[in-house]
Amino acid sequence: MKKALLVVSFGTSYHDTCEKNIVACERDLAASCPDRDLFRAFTSGMIIRKLRQRDGIDIDTPLQALQKLAAQGYQDVAIQSLHIINGDEYEKIVREVQLLRPLFTRLTLGVPLLSSHNDYVQLMQALRQQMPSLRQTEKVVFMGHGASHHAFAAYACLDHMMTAQRFPARVGAVESYPEVDILIDSLRDEGVTGVHLMPLMLVAGDHAINDMASDDGDSWKMRFNAAGIPATPWLSGLGENPAIRAMFVAHLHQALNMAVEEAA
């Protein structure tokens, strides 16, 4: 039976960032199941259109990729999401998998990065590996994307766990709670004298470059600076962290093992 591995991410239009993060994840996932042929899909229609119009590069949606795999005779397909939370983008994959499940003998789906309590614990350990050495009055602030979906609560949960465990970092979100102003007020009250800004995103794309690290007056860097807390931005996506890539590999194999147990 022909076997495939389909790695699905939101996507990025930055080629170097894609190589450092998405390709790095794909490489580790593919190495963990060498009997499968590797394929890629993006969930962002906007990024797919931009790559097609700007670069002439065609990337499939998950639905298109699965339809092509079925047409090519793949009957055992393992999908791994590279999303951070179980939000709208991941639910899009779930719906498309359910729709096309009858076309395959076996179709598995590995969950996003933050899907269980243990994932939060492991993520904090993984983040520690990429954090710079800090003075006593410094902290790292991680920028999450945020969401209108109820899964936005994952960012507040991670932030709460960090605070409760005296982990030297906080988490905010660009498009939902916790807003950066809340973090600025809280850190100022704590007497924090400097922060390091890092993306809590698979890739360091538009949000990290413009909303986090730019000299624009509304960027997180400038807002911390204006509040008297010097901010140093770091432009590296989570996909560059080997420990985080290992979490995605573990999720892939959890889904595959569960499918074996259910079939037994």
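Even glycines carry a Cβ here, placed using N, Cα and C.
Residues annotated as active site, proton acceptor in Swiss-Prot, with a curator's inference given as evidence: His145. His145 (mutagenesis position) has a Cβ environment of 24 other Cβ atoms inside 10 Å.
Summarising the annotation, Swiss-Prot assigns Co-sirohydrochlorin binding site to Gly45, Ile84, Ile85, Asp88, Glu89, Lys92, Leu202, Val203, His207 and lists experimental evidence as the type of evidence. The Cβ neighbour count for Glu89 (mutagenesis position), using a 10 Å radius and every protein chain shown, is 25.
In the three-state DSSP classification, Glu175 (mutagenesis position) falls within coil. If you look up Swiss-Prot, you'll see His145, Glu175, His207 marked as Co(2+) binding site.
DSSP gives Glu89 (mutagenesis position) a helix state. Under the heading of mutagenesis, Swiss-Prot lists Glu89 to Ala and annotates it as follows: Can complement the E.coli cysG mutant in the absence of exogenous cobalt.
For the mutagenesis of His145 to Ala, Swiss-Prot gives this note: Is barely able to complement the E.coli cysG mutant in the absence of exogenous cobalt. Can slightly complement the cysG deletion strain in the presence of exogenous cobalt, suggesting that the mutant has an altered, lower specificity for cobalt. The structure shown keeps the original residue. Secondary structure from DSSP puts His145 (mutagenesis position) in coil.
Among the mutagenesis results in Swiss-Prot, Glu175 to Ala has the note: Can complement the E.coli cysG mutant in the absence of exogenous cobalt. The residue drawn here is the original one.
The Cβ neighbour count for His207 (mutagenesis position), using a 10 Å radius over every protein chain in view, is 20. In Swiss-Prot, the entry for mutagenesis His207 to Ala states: Can complement the E.coli cysG mutant in the absence of exogenous cobalt. Can also complement the cysG deletion strain in the presence of exogenous cobalt, suggesting that the mutant has an altered, lower specificity for cobalt. The structure shown retains the original residue.
Its own atom aside, the Cβ of Asp211 (mutagenesis position) has 19 Cβ atoms within 10 angstroms in the protein chains shown. DSSP assigns Asp211 (mutagenesis position) to a helical segment in the three-state reduction. Among the mutagenesis entries in Swiss-Prot is Asp211 to Ala, noted as: Can complement the E.coli cysG mutant in the absence of exogenous cobalt.
In the three-state DSSP classification, Leu202 (Co-sirohydrochlorin binding site) falls within coil. Annotated pair Ile85 (Co-sirohydrochlorin binding site) and His145 (mutagenesis position), C-alpha to C-alpha distance, rounded: 10 Å.
Looking at His145 (mutagenesis position) and Glu89 (mutagenesis position), their Cα atoms lie 12 Å from each other. Summarising the environment of Gly45 (Co-sirohydrochlorin binding site), the number of other Cβ atoms within 10 Å of its Cβ, over all protein chains shown, is 11.
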